[in-house]
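> First the structure, then my questions, so here it is.
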Amino acid sequence: MATAEMEKTTTFDEAEKVKLNANEADDEVEEGEIVEETDDTTSYLSKEIATKHPLEHSWTFWFDNPVAKSKQAAWGSSLRNVYTFSTVEDFWGAYNNIHHPSKLVVGADLHCFKHKIEPKWEDPVCANGGTWKMSFSKGKSDTSWLYTLLAMIGHQFDHEDEICGAVVSVRGKGEKISLWTKNAANETAQVSIGKQWKQFLDYSDSVGFIFHDDAKRLDRNAKNRYTV
């Protein structure tokens, strides 16, 4: 599904607005009287439900609470499942009600992964993968985060099956967006994903790809295996 189409799609919130407007247009009623929905309102709402646009996959938003992280011994134990969506309309409903990166507190991580894939190195789907990573000045990642989400859920990558999900990490000096993939050793697929991601975001700086295995062994000393 093209990004432009997704941006133009009516959200489910608008159906509720139509319902409210229809009721307001009715003649004035006595206090306590029940106002029945008109046929037009019911028909509109039915059409809205029937015309939702399904996505290729279901996706889940996860949130890693920085306060909880400081109190937990095990990495990932502070991860919380926020919301799972499977249609364009439900994505916008969730996105519009979740803080954008610039509004998150320092230390927070917001993830969006294919449903049933947890944003952890230990997840079986992620175990042999790696990450592409982009850096942004403080408060400047909102648009790139949205475009990353649209590219993922809109099936825009040629090697879409390689995509696990993405995470935006808010830190004191700025924000980072990481794109997680399945098979780090598949250089052709990873390089293609990295190049397309830069193109979707119109990102001019170089971006690097780190294997999860390297990150686990070497931590901050892990080096990029691929660069685009």
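Glycine is no exception: its Cβ is also placed from the backbone N, Cα and C atoms.
Pasting the relevant annotations from Swiss-Prot:
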- 71-76, K103, 121-122, 171-176, 216-220: mRNA binding site (BINDING)
- A15 to T: In allele pvr2(15), haplotype C1 (VARIANT)
- T51 to A: In allele pvr1, haplotype I1. In allele pvr2(21), haplotype P1 (VARIANT)
- A74 to D: In allele pvr2(13), haplotype N1. In haplotype Sh (VARIANT)
- L79 to R: In strain: Yolo Y and CDP06433; alleles pvr1-1 and pvr2(1). In strain: Florida VR2; Dempsey; CDP06188 and Chay Angolano; alleles pvr1-2 and pvr2(2). In strain: Serrano Vera Cruz; allele pvr2(7). In allele pvr2(19) (VARIANT)
- G107 to R: In allele pvr1, haplotype I1. In allele pvr2(8). In allele pvr2(10), haplotype D1 (VARIANT)
- E160 to G: In allele pvr2(18), haplotype J1 (VARIANT)
- D213 to H: In allele pvr2(11), haplotype H1 (VARIANT)
- D214 to E: In allele pvr2(18), haplotype J1 (VARIANT)
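What does the local environment look like for each feature on the list?
Annotation note: G174 (mRNA binding site) sits in a strand segment as assigned by DSSP. The local packing around G174 (mRNA binding site), expressed as other Cβ atoms within 10 Å of its Cβ over all shown chains, amounts to 14.
When secondary structure is read from DSSP and collapsed to three states, T51 (variant position) falls in the coil class.
Listed in sequence order, the residues of the same chain lying 6 or more apart from L79 (variant position) and placing their CB within less than 8 Å of its CB are W62, F63, D64, H111, E118, P119, K120.
In this structure, G107 (variant position) belongs to neither helix nor strand by DSSP; it is coil. Within 10 Å of the C-beta atom of G107 (variant position) sit 15 other C-beta atoms, taking all shown protein chains into account.
Annotation for E160 (variant position): same-chain Cβ neighbours under 8 Å, separated by at least 6 residues, are E56.
Within 10 Å of the C-beta of D213 (variant position) there are 16 other C-beta atoms, taking all protein chains into account.
There are 16 other CB atoms within 10 A of the CB of D214 (variant position), with all protein chains counted. Under the three-state DSSP scheme, D214 (variant position) falls in the helix class.
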> Just give me the nearest neighbour of G174 (mRNA binding site) among the variant positions T51, G107, D213, Cα to Cα.
G107
